[in-house]
Amino acid sequence: MEDVEIKPRGYQLRLVDHLTKSNGIVYLPTGSGKTFVAILVLKRFSQDFDKPIESGGKRALFMCNTVELARQQAMAVRRCTNFKVGFYVGEQGVDDWTRGMWSDEIKKNQVLVGTAQVFLDMVTQTYVALSSLSVVIIDECHHGTGHHPFREFMRLFTIANQTKLPRVVGLTGVLIKGNEITNVATKLKELEITYRGNIITVSDTKEMENVMLYATKPTEVMVSFPHQEQVLTVTRLISAEIEKFYVSLDLMNIGVQPIRRSKSLQCLRDPSKKSFVKQLFNDFLYQMKEYGIYAASIAIISLIVEFDIKRRQAETLSVKLMHRTALTLCEKIRHLLVQKLQDMTYDDDDDNVNTEEVIMNFSTPKVQRFLMSLKVSFADKDPKDICCLVFVERRYTCKCIYGLLLNYIQSTPELRNVLTPQFMVGRNNISPDFESVLERKWQKSAIQQFRDGNANLMICSSVLEEGIDVQACNHVFILDPVKTFNMYVQSKGRARTTEAKFVLFTADKEREKTIQQIYQYRKAHNDIAEYLKDRVLEKTEPELYEIKGHFQDDIDPFTNENGAVLLPNNALAILHRYCQTIPTDAFGFVIPWFHVLQEDERDRIFGVSAKGKHVISINMPVNCMLRDTIYSDPMDNVKTAKISAAFKACKVLYSLGELNERFVPKTLKERVASIADVHFEHWNKYGDSVTATVNKADKSKDRTYKTECPLEFYDALPRVGEICYAYEIFLEPQFESCEYTEHMYLNLQTPRNYAILLRNKLPRLAEMPLFSNQGKLHVRVANAPLEVIIQNSEQLELLHQFHGMVFRDILKIWHPFFVLDRRSKENSYLVVPLILGAGEQKCFDWELMTNFRRLPQSHGSNVQQREQQPAPRPEDFEGKIVTQWYANYDKPMLVTKVHRELTPLSYMEKNQQDKTYYEFTMSKYGNRIGDVVHKDKFMIEVRDLTEQLTFYVHNRGKFNAKSKAKMKVILIPELCFNFNFPGDLWLKLIFLPSILNRMYFLLHAEALRKRFNTYLNLHLLPFNGTDYMPRPLEIDYSLKRNVDPLGNVIPTEDIEEPKSLLEPMPTKSIEASVANLEITEFENPWQKYMEPVDLSRNLLSTYPVELDYYYHFSVGNVCEMNEMDFEDKEYWAKNQFHMPTGNIYGNRTPAKTNANVPALMPSKPTVRGKVKPLLILQKTVSKEHITPAEQGEFLAAITASSAADVFDMERLEILGDSFLKLSATLYLASKYSDWNEGTLTEVKSKLVSNRNLLFCLIDADIPKTLNTIQFTPRYTWLPPGISLPHNVLALWRENPEFAKIIGPHNLRDLALGDEESLVKGNCSDINYNRFVEGCRANGQSFYAGADFSSEVNFCVGLVTIPNKVIADTLEALLGVIVKNYGLQHAFKMLEYFKICRADIDKPLTQLLNLELGGKKMRANVNTTEIDGFLINHYYLEKNLGYTFKDRRYLLQALTHPSYPTNRITGSYQELEFIGDAILDFLISAYIFENNTKMNPGALTDLRSALVNNTTLACICVRHRLHFFILAENAKLSEIISKFVNFQESQGHRVTNYVRILLEEADVQPTPLDLDDELDMTELPHANKCISQEAEKGVPPKGEFNMSTNVDVPKALGDVLEALIAAVYLDCRDLQRTWEVIFNLFEPELQEFTRKVPINHIRQLVEHKHAKPVFSSPIVEGETVMVSCQFTCMEKTIKVYGFGSNKDQAKLSAAKHALQQLSKCDA
């Protein structure tokens, strides 16, 4: 906003001068510019505003009493200064801000404006010290008495360092609170002592008059009216009806209503629904008595609207009923009133009752006088000259008088176009619920209209007095009696123009009293003036001893060693805030239970000294760490006793570590930080800490690792005179021989093979599968090597040259920058050809090596040359490799047959039968060939050799007979270039790169196998020791991998056509139950035209439809009412209710089968022992079931899916993942048994987080052995014994910064000569310097800033691996161990990876012997006490299929947090934490063992379909376990029964209808507080979304509305998980636990395995019309929000999903969207 220049008036400057020197309370009457004084003071004290606090910077506080005032003052400061202003009120959720957020705010802003409590907390929690403030301005400071935060704030001054205190400036227009108009002087003295300064105003009378000119002095008028005597019969009748209703209301039972907390937690909202109803009726009676029947007929409509909305919002049926009864009564009353009004008119038309005559006749004298005054004052005036305020006492009166005036003005011609009324009420609702958001919006527009002059008569409830700035008014009417001095001063202060009138209405009888009162008020005003006149600016400041005495209190504040202060009066709020951090579902409200002790109890505990005093006890909620009862000290009154108890409880919580050093409940982050050194200290060396918030950019930054070659391949280059080992490589075809495959079949099986020659011995390696175009082959590396000694350096040189020739000339895997590496470093071994020598022994084929130091270059020849050469001989061509030089390519071909019977002049076969071979060749290539010399010689038949070099996956190319025949080519030998290289060796070479690469990773896998076996002490087992024979590598057939003809992988997506997800509507019963499940609708943000009518302002014309609309709007149900009428049953029956389900669980008709089975019967008796044991569990129990962990399994575990092999880590990772969660759960539950479930879950999620696993695996030094890159030999593979020039390679070691700018183009420019590449291994100096220059030039060219690493890394042994892959590897390795060695051994591996640290006396192998300890289980309880809670528990045990030995576990598993009576065990949360992990692990193990054909993605879907909350809830209900839950919450039981009815209609099956019901997690679980996790760029967007959420009626805070949208209560699934944990803890036998689970889940295990339910995101994406778009996630503290925009009925709709991580939030958004679509598709 542009700066508004306001000129200071003389007296303002003098006040500021005084304030510069000392504290003061500025007293200036309303309208004389206090705010401006404050702004001048801020400017005087701003010298250190722009320094940071650390270097002596200062800040200013501006404290206000209410949110509206604070908002107004913040705007004023921003308008008139250039300071950075921050605005803070409780509603923004500042209570939950972290220290980091506060320090950012304090760093950023210089003047902090806000409400008092916020600043009080800010200083007590040491976010800012008093010494860092230069000035504190306190607006409306006369409130600072008693325990008001203003006074509490000033109390802090007494315990702070006295030399560094800020200046205190109070501002007020009245010096006295309310009506305390006696002994003004003492009151004022106290005020001065509180604020440590004098009241100051302007010094002499002349100035005082001056202020009075500026300030307000209206003419005061008093209008009296006769007291009304007669009471109409109708009034009596109505009063009697209401009395009667009260009696029946008291008898109604509406169940236990959950207690709702306000934002500040100071007071309870909604404590009694009944008293709310009574209050409305009492209000109505008051209106009728005070303003007459006509007014009453308007007031009753307000009630009807209110009750109708409440009825629709009612959470339980009984509450609905209560509001319905009230509604009926209102209708009746309205009828009586309207009838009475119609007595005066002659017809029954409603409209005729709104005449001036009727209004005057049926109003009380007071209203009559008021209307007369209006008429007299304003008749036929110019509306622009009128600015009138009418003050009334009650909120409802505003609406009522507003309605009355509208009709009166309409029916009075003189006023019709003159007055335009509006009304405004104070805000009483603390909850920022939907209605108050609308309300505030409407209020704002009301004030705006008044300011703009569109409305010129404003009716306000007296709350408007303080500070809400409505411009100068010339008429103020006070309709109701003035109650307090301040009200008088301030409402009078509203009349600000010089000829203003201030009109009071009073009854004749009260006239004297009122005059008396007004006189007293004026006298008080004068007293104040006297007090000030006597001591204007010469007064002495209050002495220190006066201040000390003034703040003396019953309880001393507690200061801890960090200097933070715990004020007794803050203790209650802290306690409540602490309870809010205790985890609970939407229905368990956790609050401390206060109890006033009876005398006998009190005397027993405190003895005689406590006689006549009050003692209060506090019990914390069931799941809090503090289990003991806390007693207050005996106090004089209940209030201080309560404070004392809360104060003591806070001190205990502080000592237990539940409050942090600032006395604020510990956040999850702080709790994690407190154990970071125990579990996460290894993060530090990677520059990370577990509490650090992750910046998105850093989080995704993947690390680069130095690859490590297997030990056996390092420094293994053969040397002269030393023993070397040659390991022969055998290829065995696994396909049938036929015309097409024959050449391959025969050539692979010749005795000539290759071997790898090296100085180290190799372990036994598993046989590996490869896939050629002809089919599958097996590759075996010989177990026993050939031992050889190289005699001389000539032989060694020959071996080197042949090795280089193989890769350079035949395989062509050679970049111009490669050199032969003779240093014997990584992968230093040679490839040698073997031949069958004398005595059938294999030996080196020296002859071949001698002949082929280099492969001859193919070249053509002209006719003369061919005439001079000898004629070709058949024996030279048999089995050799040739190439057609005259065709345009240099393709090697294998000669498969020599046709002696054919000549070039023979006729061709097949389609060219009319030509000879000679004619055909000449016609195509004649001009290149010239002619054929030897026309009478033989012909050769050749086959193309594949160019592919990767053979890991099956090539799914389709070969039909025609293309196979085409493979057969007949050529003229004289026109071919013959390499003379043996065809079988050439053919075997093609497979070599794939084999060598696979051996490389197999050796790594073998090393891991040995390493783990040794650690676990299993290397001595016979099958793991020296006799270990690896099993052949297994192909995971579920990974349907496809390749194109070149061997590149084609990703497989079995993409089906998008299909509509509808199926026929099953039965009437579903349709009925669906109608009850109101799945709420959100359309966001609402457009203006969708906003409901402002009911209060259109009371008289509101129709039921609008009420219905308002209700649907307020709960977010805006649906097109006309298009979709829920009640229209036929409409539903004719349609299908859209959601996909197949023929689930056989075709039983739902809901019929079990109609006559009693509720508590088991669904089916379970027989022990018929469940197939899980292999993993057998291995856990005994060693004889252990199987060796195979080399191939370790290989799979280090192979990422990105490597595109026929096996990878994903399947093992599913098992490892669930094992990891299980072990982390058991470990934390036993190590920190007294933590609450929220903290356990948080630490667990950090323990199993990808970041933690990443650091653990790096610590174990495994990442460098992973296979994560698809094998492409020609582009990203360094063959053995080959490297970059050594001097170039050194750059990476010696100058890593420079190495970053080396690009692949620079390497290609290296153009090495043969001398450099094959002999020296270094590049020449000229070349080298040119190369370095070229790299430097990259900085200037368009390569500047490019990242070459991905293209260059393979040459220098570096690899970049995604962090997630590394975490998955760790899980997969654990999976290998669990699968083969069982749980105990796998627990030991956790210590190996340092994921868990064992305690001295608790080795990790004993994790399964978990003791549930902690303070939560009371020992020595007898069974009768337990069974007192467990009614009919044998039915439960029968249905569960398990009988408990110790029923304490059972009791704990059934106790909901809302059940305060059970103090024996605590609630089920701890068990649920354990049960969740046990269930997840056992189900994962089962599907892992039983679904080998299912791909990993489907396995994951299957697992989540089985263990998600909805499925658990269905199973819980199907087994009738919900009857036994111990909870005290009407809302919860109603939602459960709603869900049970729905499930019965579904035949208790988990259908897809059920799967999209909303769970609690889908409805926003925690308040969205702005935590530092938020990416700053997304902040405005997130805020917008959050505020839209708020407007939409999803309150952004607390539990206000959350539970209304839940269809599936989390409690059902939680109880089932808790019962599973209870079974395990009771029997300590996982196999027995599995039997129980299997019997519960059997129908789903079979059904879902048959047809895996696809997850909601895919379901949405595959929907025909939806076209969903998901937003990127917005992180908010512990919550993530994802929005999803999709199309439904041609409209774009946006929904929001919440969850604890990105995937959950996305799933939840998809669910919301599917629910919408399910309606639209109908």
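In case you wondered, yes, glycine gets a Cβ from its N, Cα and C as well.
Secondary structure from DSSP puts Gly33 (ATP binding site) in coil. Note on Gly33 (ATP binding site): other Cβ atoms within 10 Å of its Cβ, all shown chains, come to 20. Residues annotated as ATP binding site in Swiss-Prot: Leu28, Pro29, Thr30, Gly31, Ser32, Gly33, Lys34, Thr35.
Per Swiss-Prot, domain 'Helicase ATP-binding' is recorded for 15-193.
Annotation source Swiss-Prot lists domain 'Helicase C-terminal' at 366-536.
Marked as domain 'DRBM' by Swiss-Prot: 1697-1719. The DSSP breakdown of the domain 'DRBM' (1697-1719), given as helix, strand and coil counts, is 18 helix, 3 strand, 2 coil.
The note that Swiss-Prot attaches to the published mutagenesis Lys34 to Ala is: ATPase-defective. Unable to unwind blunt termini (BLT) dsRNAs but is able to bind BLT dsRNAs. No effect on binding to 3' overhanging (3'ovr) termini but abolishes binding to BLT dsRNAs; when associated with A-1217 and A-1476. Taking all protein chains in view, 23 other C-beta atoms sit within 10 angstroms of the C-beta of Lys34 (mutagenesis position).
The Cβ of Glu331 (mutagenesis position) has 12 other Cβ atoms within 10 Å, all protein chains considered. For Glu331 to Arg, Swiss-Prot lists a mutagenesis experiment annotated as follows: Decreased binding to r2d2.
One mutagenesis experiment catalogued in Swiss-Prot, Glu1210 to Val, is accompanied by this note: No effect on RNAi silencing activity. Taking all protein chains in view, 23 other C-beta atoms sit within 10 angstroms of the C-beta of Glu1210 (mutagenesis position).
Here Swiss-Prot describes Glu1237 to Ala as a published mutagenesis experiment; the accompanying note says: No effect on RNAi silencing activity. Just so you know, the Cβ of Glu1237 (mutagenesis position) picks up 24 other Cβ atoms within 10 Å once every protein chain is counted. When secondary structure is read from DSSP and collapsed to three states, Glu1237 (mutagenesis position) falls in the helix class.
Mutagenesis annotation in Swiss-Prot: Arg1330 to Ala, described as Loss of dimerization, likely affecting formation of the initial binding complex with loqs and dsRNA; the structure shown retains the original residue. Sequence-distant contacts (6 or more apart, same chain, Cβ under 8 Å) of Arg1330 (mutagenesis position) comprise Asp1309. Under DSSP, Arg1330 (mutagenesis position) is assigned to a helix (H, G or I) in the three-state scheme.
Of all the recorded positions given, namely Leu28, Glu331, Glu1210, Glu1237, those whose Cα is no farther than the 10 Å limit from the Cα of Lys34 (mutagenesis position) are Leu28.
Counting only the Cα atoms, the space from Glu1237 (mutagenesis position) to Glu1210 (mutagenesis position) is about 30 angstrom. Across the structure, Glu1210 (mutagenesis position) and Glu331 (mutagenesis position) are spaced 67 Å apart at their Cα atoms. Secondary structure at Leu28 (ATP binding site), taken from DSSP and collapsed to helix, strand or coil, is coil. Note: the CA-CA distance between Thr35 (ATP binding site) and Glu331 (mutagenesis position) rounds to 50 Å. Across the residues of the domain 'Helicase ATP-binding' (15-193), the predicted structure has a mean pLDDT of 83.
Here Leu28 (ATP binding site) is positioned 51 angstrom away from Glu331 (mutagenesis position), judged by their C-alpha atoms. Summarising the environment of Thr35 (ATP binding site), the number of other Cβ atoms within 10 Å of its Cβ, over all protein chains shown, is 20. When secondary structure is read from DSSP and collapsed to three states, Glu331 (mutagenesis position) falls in the helix class.
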